Amino acid sequence: MERAGPSFGQQRQQQQPQQQKQQQRDQDSVEAWLDDHWDFTFSYFVRKATREMVNAWFAERVHTIPVCKEGIRGHTESCSCPLQQSPRADNSAPGTPTRKISASEFDRPLRPIVVKDSEGTVSFLSDSEKKEQMPLTPPRFDHDEGDQCSRLLELVKDISSHLDVTALCHKIFLHIHGLISADRYSLFLVCEDSSNDKFLISRLFDVAEGSTLEEVSNNCIRLEWNKGIVGHVAALGEPLNIKDAYEDPRFNAEVDQITGYKTQSILCMPIKNHREEVVGVAQAINKKSGNGGTFTEKDEKDFAAYLAFCGIVLHNAQLYETSLLENKRNQVLLDLASLIFEEQQSLEVILKKIAATIISFMQVQKCTIFIVDEDCSDSFSSVFHMECEELEKSSDTLTREHDANKINYMYAQYVKNTMEPLNIPDVSKDKRFPWTTENTGNVNQQCIRSLLCTPIKNGKKNKVIGVCQLVNKMEENTGKVKPFNRNDEQFLEAFVIFCGLGIQNTQMYEAVERAMAKQMVTLEVLSYHASAAEEETRELQSLAAAVVPSAQTLKITDFSFSDFELSDLETALCTIRMFTDLNLVQNFQMKHEVLCRWILSVKKNYRKNVAYHNWRHAFNTAQCMFAALKAGKIQNKLTDLEILALLIAALSHDLDHRGVNNSYIQRSEHPLAQLYCHSIMEHHHFDQCLMILNSPGNQILSGLSIEEYKTTLKIIKQAILATDLALYIKRRGEFFELIRKNQFNLEDPHQKELFLAMLMTACDLSAITKPWPIQQRIAELVATEFFDQGDRERKELNIEPTDLMNREKKNKIPSMQVGFIDAICLQLYEALTHVSEDCFPLLDGCRKNRQKWQALAEQQEKMLINGESGQAKRN
């Protein structure tokens, strides 16, 4: 029984796909003809286009730019420089700070840490005005025993609520007067000078019945330690009860001679703190009544009892004054720290602020800061000088020319060499510095009396970077010059720590600024030389303006494309056609001049002395990407930004390739190896890509919004890094597994990123898919580059290269190619074909070339066997 032929309906169904394919070929031919005959196309559009067609043309080319918070335009300057755009990686790993205050202590109602002064300036230093205190109750002078207890309680109450040493001691003396009835009372406090030598200063002098606090506290008398009655009591810590002062050899009658007062009997007692240290001396003079005008044992007991209260008062007051002083010091140091880290741009400005702070706080006449010359340690590179009269001025320059010669460098030089502070109470009496004799007798304002000089060290404490010199500490009330004391030394020692930090930070900032300025100049010069020549740009622009052949005419949509017959200028025209046909020029408002210059600049930055990884390889990678997008039907799976980034990445992925791989860069200890921990050359290629994109006249991304710009750069970087085969091998397993399980989804952002990386590798390796004659020729170029690297490894690194790089193993190329296809290529193109069946030509070409290389490998093996057997027969 004969089989019936196909019905008419079946024949019609079979003919329809053939007619559709023929119709598509006719349309492609017409479109290619129109692209090649632009004058006719333009004339036809002008004559035949309707309003609907024009509106549709506009609607097709409207590029919607999302509004972002940072702004739509004008980002090319702020984001143009990769150095400015890349955020700094935070590699710091701070340890757990030492707890210095418990969490519960923060809940205590303390004063605010940061306060505002009367002018509204934020400061750590609180207002110095004291809170108003309750006035002292006047003493009562009842003589009965019961009332003495009430007076003691009253005195204890005053001591617990007041910290004014002078007022409290004055009241204590008035209480004492009611018991021992002396004519005069005096209070002397123990002090120390800068040399830790003790002396006595009167806090109350000649307190008498009816005297006021102001009268007895104005006179200030200094007594030497262990001299006179008071000095002797202070030194020994034992009381003295003297009946006749003039009969005691320790008595100094000079005060009587000055005041005209006649001293007869003296009761002098030490005032001690809880550690039994003498902190003061109290003196009662001339017993008024009873016992022949001399002080009795009862007077001594009563005097000692009340002086115990004076000891408590002095101790509490000293603790309070010390805490206030430390608090003020810490606040000043905090203000200084804030000042230092607020200003780091100018060394002169920060030193002016430091000097002004020191002069204001320490009440000195002059402050000079010497900066050590880094190149010559025996001299100073700069000197900053300020005087107290300049505090109210707003001068920006500290050192004036007419003052420079009056600054004495000798003390600073001495301190720099010894690395120890120097405190001279009176320079005219110091025997260590003979040059100071020139100041003797000089009473003008330029005279140096007291001096404090401290080294400024760096953070490691082993190098002096400067010296701070203070001249003439002034009395706050009288303006007289006085010596610097130990407290001044300690404060300045803490002060210069912050000064050292400020100086170091500012010097580092200035050094970084200079380095950045040099880098900017270098980048400017590099950008100029990296950019294409203007004549070449104008030539390409004029050719592109006249006519750019269609993609079909140029055959750049074919996976079997070859560039061997094209000139460099023609490859640039092909690149323009790729950007045009992918609608990138229209969608992102690219200027033709800028696009032409960018393409030529990219071409220029590929090294011509590299056999394979040059401009032609980059162009072929971009052509394969274009063919995959167009003929492989991948374009409709991607966004416009992704297409733009992929094409830029394909053209730029091997910029400035040196003809060697990452392994050679690492083993040769090339400076590039110090910049990146992996994918060394790929990171360098991306940096070169950024440099060209941001060079003047090459900014093809200037039409993007800020968010689009950031997104595009991110995709470009990921795509270029994906061409590192080490990363490809690491990530391909996940991609292949998704394809195998039929779970691949381009809507997933991570899978989309993974697919773009695989697509970049497929295009980068596309030479393995070309027709056999093209594949053979490219393989020779690759082998030439690899063998050149092997020669360099032997010569420069003194190592034996691998077979892939070994010129002596050239006969193994076919077998190595087969191994490369099996290990790297085949599975990739199989997976890509699963994503888009129209990419099958890549897989087919790869399989055919494997067969060719396999045949050559077998032939090579037979020749090797035959050669060995023939050699054996001859032997």
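Cβ atoms here come from the backbone N, Cα and C positions, even for glycine.
What you see is the original sequence, not a version with the noted changes.
The active site, proton donor annotation in Swiss-Prot covers His613. Under the three-state DSSP scheme, His613 (active site, proton donor) falls in the coil class.
The Mg(2+) binding site feature in Swiss-Prot is assigned to Asp654; the stated evidence is experimental evidence. For Asp654 (Mg(2+) binding site), the Cβ neighbour count at a 10 Å cut-off comes to 25, with all displayed protein chains included.
Under 8 Å, Cβ to Cβ, and six or more positions away along its own chain, Gln817 (3',5'-cyclic GMP binding site) finds Ala779, Asn849, Trp853, Ala857. Sequence annotations record features per position, and here Swiss-Prot assigns 3',5'-cyclic GMP binding site to Gln817 based on experimental evidence.
Residues or ranges marked as domain 'GAF 2' by Swiss-Prot: 346-503.
One entry in Swiss-Prot concerns the mutagenesis experiment Ala767 to Asn. Its note says: Changes substrate selectivity from cGMP-specific to dual cAMP and cGMP binding and hydrolysis; when associated with Y-775 and Y-853. Around Ala767 (mutagenesis position), the C-beta neighbours below 8 angstroms that are at least 6 residues distant in the chain are His617, Asn620, Ile774, Gln775, Ile778, Ala779, Val782.
One entry in Swiss-Prot concerns the mutagenesis experiment Gln775 to Tyr. Its note says: Changes substrate selectivity from cGMP-specific to dual cAMP and cGMP binding and hydrolysis; when associated with N-767 and Y-853. Around Gln775 (mutagenesis position), a 10 Å sphere centred on its CB holds 20 further CB atoms from the protein chains shown.
For the mutagenesis experiment Trp853 to Tyr, the note given by Swiss-Prot reads: Changes substrate selectivity from cGMP-specific to dual cAMP and cGMP binding and hydrolysis; when associated with N-767 and Y-775. In the three-state DSSP reading, Trp853 (mutagenesis position) counts as helix.
Here the domain 'GAF 2' (346-503) returns a mean pLDDT of 77 for the predicted model. Each residue contributes its Cα atom, and for Asp654 (Mg(2+) binding site) and His613 (active site, proton donor) these two points are 7 Å apart. In the three-state DSSP scheme, Asp654 (Mg(2+) binding site) is classed as coil.
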